[in-house]
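Accompanying notes for the structure given below.
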Amino acid sequence: MGVSQIWEFLKPYLQDSRIPLRKFVIDFNKSQKRAPRIAIDAYGWLFECGFIQNIDISARSRSRSRSPTRSPRDSDIDSSQEYYGSRSYTTTGKAVINFISRLKELLSLNVEFLLVFDGVMKPSFKRKFNHEQNATTCDDEKEYYSSWEQHVKNHEVYGNCKGLLAPSDPEFISLVRKLLDLMNISYVIACGEGEAQCVWLQVSGAVDFILSNDSDTLVFGGEKILKNYSKFYDDFGPSSITSHSPSRHHDSKESFVTVIDLPKINKVAGKKFDRLSLLFFSVLLGADYNRGVKGLGKNKSLQLAQCEDPNFSMEFYDIFKDFNLEDLTSESLRKSRYRLFQKRLYLYCKDHSVELFGRNYPVLLNQGSFEGWPSTVAIMHYFHPIVQPYFDEEVLSDKYINMAGNGHYRNLNFNELKYFLQSLNLPQISSFDKWFHDSMHEMFLLREFLSIDESDNIGKGNMRITEEKIMNIDGGKFQIPCFKIRYTTFLPNIPISSQSPLKRSNSPSRSKSPTRRQMDIMEHPNSLWLPKYLIPQSHPLVIQYYETQQLIQKEKEKKGKKSNKSRLPQKNNLDEFLRKHTSPIKSIGKVGESRKEILEPVRKRLFVDTDEDTSLEEIPAPTRLTTVDEHSDNDDDSLIFVDEITNSQSVLDSSPGKRIRDLTQDEQVDVWKDVIEISPIKKSRTTNAEKNPPESGLKSRSSITINARLQGTKMLPPNLTAPRLEREHSSVLDQLVTDAQDTVDRFVACDSDSSSTIE
């Protein structure tokens with residue numbers, strides 16, 4: 001996996017380089033007007049997907065703590081152990097699902113990609129790195145030069161390295177390649193290291209970026225790298241997909257990449273991270289092929305690699321830049337120059353320790369320091385890696401589905417692909433048919449959508465745009481406008497998804513018609529969000545969508561112009577509603593009003609003859625209902641009780657004596673208020689006594705008796721009291737009292753006549 005410290009030193013220049021994969025594709029399409037083309041380090045992908053795991057940790061732990069964590073393919077185990085040992089790799093269904101998921105994401109965005117596998121000419125010393133013996137020997141030197149000779153001959157005869165291919169591939173490699181063949185995805189088998197071949201493709205212009213976590217891609221001369229393809233917001237460096245760190249911010253829906261543009265970084269950093277500096281830094285610190293120079297850590301190694309006067313990186317490059325198989329003397333000369341360079345570097349560090357490192361390091365400069373330099377063969381693999389000298393561009397032709405702008409995906413044998421995947425017993429899939437249907441359609445939905453034109457009658461109804469929205473990623477840091485594409489099955493020989501679309505119910509209880517969204521789901525049960533910028537605005541379905549939205553907006557505006565019934569706001573709670581039996585939306589001011597007509601007072605007096613004069617009687621005040629039932633009918637003949645409203649208490653409720661006392665307190669009696677009225681009988685007797693003074697003893701006794709009873713009482717004139725009582729308090733009882741008074745008066749008169757006769 002190269003030197004991880006390189007990523008550490010580049011991190012300050014990569015602050016805003018961690019972006020979603022979809023944004024990277026969109027930005028590239030905007031700037032270049034085409035899809036990006038990416039070379040993928042296949043072994044790195046297989047490691048991250050989980051094909052290679054259960055590594056012998058004890059062997060790796062023997063390396064220095066500062067040494068980077070290496071890929072399983074670069075571990076200490078030999079080829080058979082790495083590929084065939086039960087502890088070094090796996091072909092579990094989970095790894096296959098992860099691999100297919102990555103392929104699906106690239107294909108769904110219409111990205112062009114090319115998988116690059118390691119070849120049989122991969123340096124053998126990488127597999128023997130952690131052996132106790134020296135990593136590179138004379139045998140390695142012979143192997144390197146013989147491999148180069150055989151490599152050149154094979155390309156002259158066959159045009160490739162097929163003559164050097166191993167008789168059989170490891171199991172998981174065979175499985176992956178068979179899957180790629182069934183899906184018609186092209187790939188490249190490099191002659192040597194896959195990273196070196198990826199760099200060759202990028203430098204030659206065949207691809208735009210390299211997708212890899214291996215820093216060796218920079219050492220080989222790569223300039224544009226996509227690093228740490230994962231579902232993490234933050235760039236934590238390369239790791240296996242099986243690792244679980246609680247500190248990592250995980251996003252299960254979106255994939256991110258870290259975009260590294262080395263020329264832009266060097267413009268800011270002053271060319272401190274060019275290829276020569278990074279290569280010399282890797283040699284000093286230690287990489288896949290050596291343990292590093294003793295006594296130098298990452299900071300001291302970086303100081304020496306970036307030193308400009310003297311420029312040790314350029315001197316180191318001059319030693320290994322030339323390569324000639326026919327001139328064997330050049331190799332011995334190279335070794336001699338290499339030893340002199342090591343000695344010169346040691347002496348310079350000893351003399352300028354404070355200037356270079358800020359202090360004097362006696363331990364560093366002791367005898368025995370600066371040991372552990374790699375062999376010339378190991379360094380030659382970085383300066384002159386074994387790659388294909390003549391690249392076959394057929395793998396980039398549009399007959400493969402991993403190249404954009406072709407419709408060959410319709411010709412895939414989906415039945416054979418389905419049976420192959422079913423034989424792997426993929427885990428965590430509840431419905432294989434649905435998973436297979438959705439995965440295949442999501443891979444090629446964008447291509448199928450872009451292939452639609454007017455002659456297709458707008459996709460023959462297979463798909464349509466139903467919604468649009470802005471996808472917020474990383475808390476709104478990235479916003480990607482997307483269209484929601486609803487579609488039906490459009491690939492041949494693929495069973496329809498088991499997800500049944502919504503159907504309109506025939507139940508009589510259903511009163512509402514389906515909504516527009518429900519109708520869309522019934523017609524197109526599957527959906528996928530695609531970035532708007534990957535779809536041209538002139539596309540027929542895009543035009544149809546915006547026309548439909550305009551019609552919907554006009555309908556809403558028409559409905560909004562219709563005047564709705566104005567309703568008064570509720571001004572009371574439901575207590576008033578329960579008490580008055582009225583709706584709360586009605587006007588509160590009308591709640592207490594009665595809908596019954598006010599009854600007129602009864603003008604006919606009860607128990608009085610019709611011929612009697614009632615001119616002196618008061619007409620009672622109008623009566624009003626005391627209890628009105630709003631739910632009663634107007635034609636109801638039931639008895640209605642009313643209250644008679646009078647100005648004062650009726651005289652019917654008191655005796656004549658009490659009535660006299662009450663009358664004295666009445667405010668309406670304003671004549672002689674201090675005079676207490678007497679009964680008519682007493683009044684009559686008093687009058688007669690005044691007219692006829694007693695002359696005899698009987699008459700005197702009668703007069704004394706009357707006077708004694710009326711002592712201290714002032715009498716009113718008889719001609720004023722009686723009419724006043726009749727006028728002001730004329731009622732039934734008053735009439736009876738008047739009749740009684742007349743009767744008493746007659747008896748008094750008779751009594752007076754009898755007294756006169758006796759006398």
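From the backbone N, Cα and C atoms, a Cβ is placed for every residue, glycine too.
Original residues fill every noted site, and no substitution is shown.
Remember, it's a predicted structure, so these values are computed and weren't measured experimentally.
The mutagenesis experiment D41 to N is recorded by Swiss-Prot, whose note states: Mutants do not survive after treatment with DNA-damaging agent MMS. A mutagenesis experiment is reported in Swiss-Prot for this position, I97 to E, and the note states: Mutants show a slight growth defect after treatment with DNA-damaging agent MMS. In Swiss-Prot, a mutagenesis experiment is listed as K298 to E, annotated with the note Mutants show a very strong growth defect after treatment with DNA-damaging agent MMS. Here Swiss-Prot notes a mutagenesis experiment, K469 to E, with the remark: Mutants show a growth defect after treatment with DNA-damaging agent MMS. Record note (Swiss-Prot) on the mutagenesis of F478 to A: Mutants show a growth defect after treatment with DNA-damaging agent MMS. Per Swiss-Prot, mutagenesis K484 to E is noted as: Mutants show a growth defect after treatment with DNA-damaging agent MMS. In Swiss-Prot, a published mutagenesis experiment is listed as R486 to E, annotated Mutants show a strong growth defect after treatment with DNA-damaging agent MMS. A mutagenesis experiment is reported in Swiss-Prot for this position, Y487 to A, and the note states: Mutants show a strong growth defect after treatment with DNA-damaging agent MMS. Quoted from Swiss-Prot for the published mutagenesis L530 to A: Mutants show no effect after treatment with DNA-damaging agent MMS.
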Of the mutagenesis positions listed as I97, F478, R486, the one whose CA lies nearest the CA of D41 (mutagenesis position): I97
Neighbourhood of L530 (mutagenesis position) by C-beta distance under 8 A, where only residues 6 or more apart in the same chain count: S108, L445, L446, F449, C482, F483, I485
Residue among mutagenesis positions K298, K469, F478 with Cα closest to the Cα of Y487 (mutagenesis position): K469
Subset of mutagenesis positions (I97, K298, F478, K484, R486) lying within 10 A of K469 (mutagenesis position), CA to CA, in sequence order: K484
Spatial neighbour of K484 (mutagenesis position) that is closest, considering only the mutagenesis positions I97, K298, F478 and their CA atoms: F478
Set of same-chain residues at least 6 away whose C-beta sits under 8 angstroms from R486 (mutagenesis position): M463, R464, I465, T466, D520, I521, E523, H524, P525, N526, S527
I97 (mutagenesis position) in three-state DSSP notation: helix
Between F478 (mutagenesis position) and I97 (mutagenesis position), the C-alpha gap once rounded to whole angstrom: 28
Lowest local Cβ density (other Cβ within 10 Å) among mutagenesis positions: F478, Y487: F478
Sparsest-packed among the mutagenesis positions, when each Cβ's other Cβ atoms within 10 Å are tallied, from D41, I97, K298, K469, K484: K469
Rounded distance in angstrom between the Cα atoms of K298 (mutagenesis position) and I97 (mutagenesis position): 39
